[in-house]
Amino acid sequence: MQKSYGVALESPTGSGKTIMALKSALQYSSERKLKVLYLVRTNSQEEQVIKELRSLSSTMKIRAIPMQGRVNMCILYRMVDDLHEINAESLAKFCNMKKREVMAGNEAACPYFNFKIRSDETKRFLFDELPTAEEFYDYGERNNVCPYESMKAALPDADIVIAPYAYFLNRSVAEKFLSHWGVSRNQIVIILDEAHNLPDIGRSIGSFRISVESLNRADREAQAYGDPELSQKIHVSDLIEMIRSALQSMVSERCGKGDVRIRFQEFMEYMRIMNKRSEREIRSLLNYLYLFGEYVENEKEKVGKVPFSYCSSVASRIIAFSDQDEEKYAAILSPEDGGYMQAACLDPSGILEVLKESKTIHMSGTLDPFDFYSDITGFEIPFKKIGEIFPPENRYIAYYDGVSSKYDTLDEKELDRMATVIEDIILKVKKNTIVYFPSYSLMDRVENRVSFEHMKEYRGIDQKELYSMLKKFRRDHGTIFAVSGGRLSEGINFPGNELEMIILAGLPFPRPDAINRSLFDYYERKYGKGWEYSVVYPTAIKIRQEIGRLIRSAEDTGACVILDKRAGQFRKFIPDMKKTSDPASDIYNFFISAQAREKYGA
């Protein structure tokens, strides 16, 4: 930290990365009058940080805030509006409007914006109890005080803030946040939790899409606000229909069965040809559509709604789409969800550049090979790798070559074989198990072929239901079906015997879709490593992340089997992986041996 703007550490699950980083960063920053920002991807990761801070608070004074955006922390917004899309700017306008009304004497405009925001009682709860964001939201509901404004008011006194990546990597939001905190970027130390996700996070923040569904919402909005003329004989709804027809025609003519990469200018070409108008005329209409959206926002603001407009969102995105960089972005056209076009970010280093203005600590159990991480994120910093620290005999990892999840061989017989192997293992070994599938589709097809009871992380499961399922799993034991790279792949702790076995029902290769093909081409052009950077390394990271769920202490034992004949190629990333011809018996015998060692000390 003293020699570089950042450091990177790979260390196994359970080795104490979080508490080490927290204590080091807090000590380093306190000596230099700096602050600490801990960035997380999920609520479960935030909860783990809060848990570690609570343990540290017995030996050092810690003032922490679990900061999140208004979308998650505004009680009033959830009560008065039900938008499918929202942005930070619109919600900030809504909030400021309500605050002005309260200060003008209309306390009913927002019953949560009151003197309690700055009260000693609220601040004591925040700094003494060290609540999670969810716990502080509940506190706000119970006590009729705004959680977001209370956090903002307490920010200047905070030593450390825990926040989502997306919150800080949004430049406009970050600048306001830092201003409220009273610090500049060079006055903070940033801890990047589960940093192997940083490339995907950067790409996600840098990407956007225009869908038929968003156009339908814009159309309904136009009808609700008078559908005025934008130009001679062209109403708002007419322009939206022009856009929708062009998008649907492109999807119909270009996509076939799946998504395709197009040129960014192709959409504008379709618009010109189908509507017999010049690009200049179309851009002028889009500018008028944006202005109409601003009118809608003002009208919503007058009646106390969130000033967000689907029309202005569509207009700004289409203009941005047409002007996008063909080198670092890919224009993707997809028939999914009714059809959409997407500007997919291929190079996240520009999005992540702002992090270099602060000291950074990059932590993960899977940063190696670091050249891959460094190339993609743009961070050329010192890297240290800590090897396995727990007894090797406590872990069994193998792959079974009797099945494969390869798409062109995955027929009904192969699915039957995979289901039979999974069922044999579950019924013979009888341990708490998560079965990870490469996709929801494969999970559904295998699930129909097994007879044992199990729980399931289905597509779109909400946080409350996920936590309820995990609580039942920990209490009653059993089996969960989940998806690789999903919410149960990382960031959730399973100490002791809460999780003893993992089955990877196929390798979690990236989907061979247009985005991943574009990533392959980009990395091949830039580094000559298209296959490694777009397929091999991301797959190896997912496998290692899932294996990392098993062992968290020297007393834990766990087994993992990969049901895919292609898994042998990943031995260089998992040196202790064996090959098995009878996974059920081999795993059963492993646990029998582990029990004998525990009983007799052998």
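Numbering starts at 1 and runs along the chain as it is shown here.
Cβ atoms are placed via backbone N, Cα and C, with glycine included.
Here the original residues stay in place, and none of the substitutions has been built in.
Computed from a predicted structure; not experimentally measured.
In sequence order, Leu76, Lys98, Lys99, Glu101, Val102, Cys146 make up the list of same-chain residues 6 or more apart from Cys110 ([4Fe-4S] cluster binding site) whose Cβ falls under 8 Å from its Cβ. Sequence annotations record features per position, and here Swiss-Prot assigns [4Fe-4S] cluster binding site to Cys74, Cys95, Cys110, Cys146.
The ssDNA binding site annotation in Swiss-Prot covers Trp531, Arg566 and rests on experimental evidence. Summarising the environment of Arg566 (mutagenesis position), the number of other Cβ atoms within 10 Å of its Cβ, over all protein chains shown, is 16.
Annotation source Swiss-Prot lists domain 'Helicase ATP-binding' at 1-247, citing sequence analysis.
Under the heading domain 'Helicase C-terminal', Swiss-Prot lists 421-602.
In three-state terms derived from DSSP, Phe115 (mutagenesis position) belongs to a helical segment. The Cβ of Phe115 (mutagenesis position) has 8 other Cβ atoms within 10 Å, all protein chains considered. What Swiss-Prot notes for the published mutagenesis of Phe115 to Ala is this: 5-fold decreased ssDNA-binding, wild-type ATPase, 3-fold increased helicase activity.
In the three-state DSSP assignment, the secondary structure recorded for Tyr148 (mutagenesis position) is helix. Listed in Swiss-Prot is the mutagenesis experiment Tyr148 to Ala, annotated as follows: 20-fold decreased ssDNA-binding, 2-fold increased ATPase, 10-fold decreased helicase activity.
Here Swiss-Prot describes Lys152 to Ala as a published mutagenesis experiment; the accompanying note says: 350-fold decreased ssDNA-binding, 2-fold increased ATPase, 3-fold increased helicase activity.
Under the heading of mutagenesis, Swiss-Prot lists Phe308 to Ala and annotates it as follows: 10-fold decreased ssDNA-binding, 2-fold increased ATPase, 20-fold decreased helicase activity. DSSP gives Phe308 (mutagenesis position) a coil state; it is part of no helix or strand.
For the published mutagenesis Tyr407 to Glu, Swiss-Prot gives the following note: 55-fold decreased ssDNA-binding, 10-fold decreased ATPase, 3-fold increased helicase activity. Residues near Tyr407 (mutagenesis position) in space but far in sequence (CB under 8 A, at least 6 apart, same chain), listed by position: Pro512.
Here Swiss-Prot describes Trp531 to Ser as a published mutagenesis experiment; the accompanying note says: 500-fold decreased ssDNA-binding, no measurable ATPase, 3-fold reduced helicase activity. In the three-state DSSP assignment, the secondary structure recorded for Trp531 (mutagenesis position) is helix.
Under the three-state DSSP scheme, Asp564 (mutagenesis position) falls in the coil class. What Swiss-Prot says about the mutagenesis result for Asp564 to Asn is this: 10-fold decreased ssDNA-binding, 15-fold decreased ATPase, no helicase activity.
One mutagenesis experiment catalogued in Swiss-Prot, Arg566 to Glu, is accompanied by this note: 35-fold decreased ssDNA-binding, 28-fold decreased ATPase, 10-fold decreased helicase activity.
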Sequence-distant neighbours of Trp531 (mutagenesis position) in its chain (C-beta under 8 A, six or more apart): Phe520, Glu524
Distance check against Tyr148 (mutagenesis position) for the recorded positions Cys74, Phe115, Phe308, Asp564, Arg566, keeping those with Cα within 10 Å: Cys74
Cα proximity to Cys74 ([4Fe-4S] cluster binding site), best match among mutagenesis positions Phe115, Lys152, Phe308, Arg566: Lys152
Cys95 ([4Fe-4S] cluster binding site) and Lys152 (mutagenesis position), distance between Cα atoms, whole Å: 13
Listed in sequence order, residues not in Cys74, Cys95, Cys110, Cys146 with Cβ within 8 Å of the centre of the [4Fe-4S] cluster site Cβ atoms: Arg70, Ile75, Leu76, Tyr77, Phe94, Lys98, Lys99, Tyr112, Phe113, Tyr148, Glu149
Cα separation, Phe115 (mutagenesis position) to Arg566 (mutagenesis position) (Å, whole number): 62
